[in-house]
Amino acid sequence: MEDEDGEDRALLGGRREADSAVHGAPRALSALCDPSRLAHRLVVLSLMCFLGFGSYFCYDNPAALQTQVKRDMQVNTTKFMLLYAWYSWPNVVLCFLGGFLIDRIFGIRWGTVIFSCFVCIGQVIFALGGIFNAFWLMELGRFVFGIGGESLAVAQNTYAVSWFKGKELNLVFGLQLSMARIGSTVNMNLMGWLYGKIEALLGSAGHMTLGVTLMIGCITCIFSLICALALAYLDRRAEKILHKEQGKTGEVIKLRDIKDFSLPLILVFVICVCYYVAVFPFIGLGKVFFMEKFRFSSQSASAINSIVYIISAPMSPLFGLLVDKTGKNIIWVLYAVAATLVSHMMLAFTFWNPWIAMCLLGFSYSLLACALWPMVAFIVPEHQLGTAYGFMQSIQNLGLAVIAILAGMILDSKGYLLLEVFFIACVSLSLLAVVCLYLVNRAQGGNLNYSAKQRERMKLSHPE
């Protein structure tokens with residue numbers, strides 16, 4: 001208990017400092033009101049977790065309403081997948097600029113509020129596109145939504161680093177990711193049901209029903225905006241009481257660092273892009289796939305399509321702990337990519353219960369994120385981390401934008417079987433890149449595949 005209290009005081013300033021800062025009076029604040037106390041930081045943590053809830057809830061609105069969007073807006077799958085492509089396009093650039101805008105232009109508090117406003121406005125425009133039967137307006141809404149979505153995640157992480165440090169931080173990141181996946185899961189299972197209720201209320205299906213349903217979904221974005229405003233107030237208050245600095249991302253983006261990227265880092269980029277383009281576009285198109293191939297009802301198809309996110313919510317923190325304790329990142333990535341390949345092959349070539357394949361995909365997706373992304377920190381020096389992660393997210397969004405359009409074209413012209421073969425090819429390329437990374441890393445000393453004990457020994461033998 002004494003150590004924990006000491007950590008709290010070191011984290012955000014001493015309690016004595018907090019007491020003396022309020023109107024100059026040396027009286028103690030209550031635990032809920034004292035920014036240096038755990039109870040207050042738990043309130044802040046809950047606001048941080050809900051900060052991204054609306055964004056993740058609304059991101060997969062098109063997937064949850066795939067049938068309704070295509071029918072009511074009279075568009076084919078290629079145009080439908082543009083709703084995902086338009087989200088990704090701005091983030092090809094904003095992944096480099098988001099941290100800069102937060103650090104140098106807006107500050108963390110205003111940056112979070114502004115990006116939350118972009119998310120809200122984008123969702124409103126998206127819903128208005130349905131109400132006015134204007135698909136171009138829906139595309140515009142997704143573009144505006146995308147401007148805020150990814151940068152809001154950067155702001156969320158910046159708040160986390162500002163308020164929590166050391167051993168707490170991994171748990172906080174895990175809880176934030178879990179809440180994000182809960183938002184995606186609730187969307188997948190709620191929006192179809194909500195559409196049915198609105199349809200019964202208005203007396204018919206159509207673009208108006210779709211637009212009203214999407215507008216109701218905007219409530220989650222407004223809720224997240226309220227959390228952003230509350231966080232800004234509490235962070236400003238803590239800054240005054242504890243005399244602490246406003247949080248910064250710590251990202252230093254230098255495009256000239258790209259020329260120094262090594263072969264292992266390039267292979268990590270290839271693994272990342274080829275893997276995620278076989279997951280997110282598949283989920284975006286998955287509902288109708290399960291309805292057509294496996295004869296699921298609309299509600300059952302939504303449920304199985306959301307299982308990846310349901311599994312990811314509790315398993316991401318657990319897998320993060322597992323990788324931290326064991327090391328061997330490349331081996332875990334190899335297992336994750338191989339399991340994903342098996343999952344897609346089962347869905348493509350068998351009629352086995354798809355719950356098996358989707359659960360396998362959920363576990364492998366969660367494991368890959370925990371093992372792949374930390375590897376970047378083992379490859380590049382600390383001063384290049386911002387550039388490396390920014391570039392990784394940028395090309396990931398570029399890949400998602402291009403593959404979303406391509407997947408829609410394949411589905412329209414060739415059907416789901418060839419689309420699954422295409423996804424299998426993407427995962428196979430990712431698997432090949434993992435094998436190449438293993439061989440290259442082995443030739444260079446094998447640091448990416450060190451066990452946790454080996455890494456600990458390396459730290460002790462090379463103190464900073």
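Glycine residues also receive a Cβ, built from the backbone N, Cα and C atoms like all the rest.
Heads up, this one's the original sequence, none of the swaps are in it.
Listed in Swiss-Prot is the mutagenesis experiment ASN76 to Ala, annotated as follows: No change in molecular weight, indicating lack of N-glycosylation. Around ASN76 (mutagenesis position), a 10 Å sphere centred on its CB holds 13 further CB atoms from the protein chains shown.
Where Swiss-Prot documents ASN449 to Ala as a mutagenesis experiment, the accompanying text is: No change in molecular weight, indicating lack of N-glycosylation. In the three-state DSSP reading, ASN449 (mutagenesis position) counts as helix. For ASN449 (mutagenesis position), the same-chain residues 6+ apart in sequence whose C-beta sits under 8 angstroms from its C-beta are GLY327, LYS328, ASN329, ILE330, ILE331, TYR438, ASN441, ARG442.
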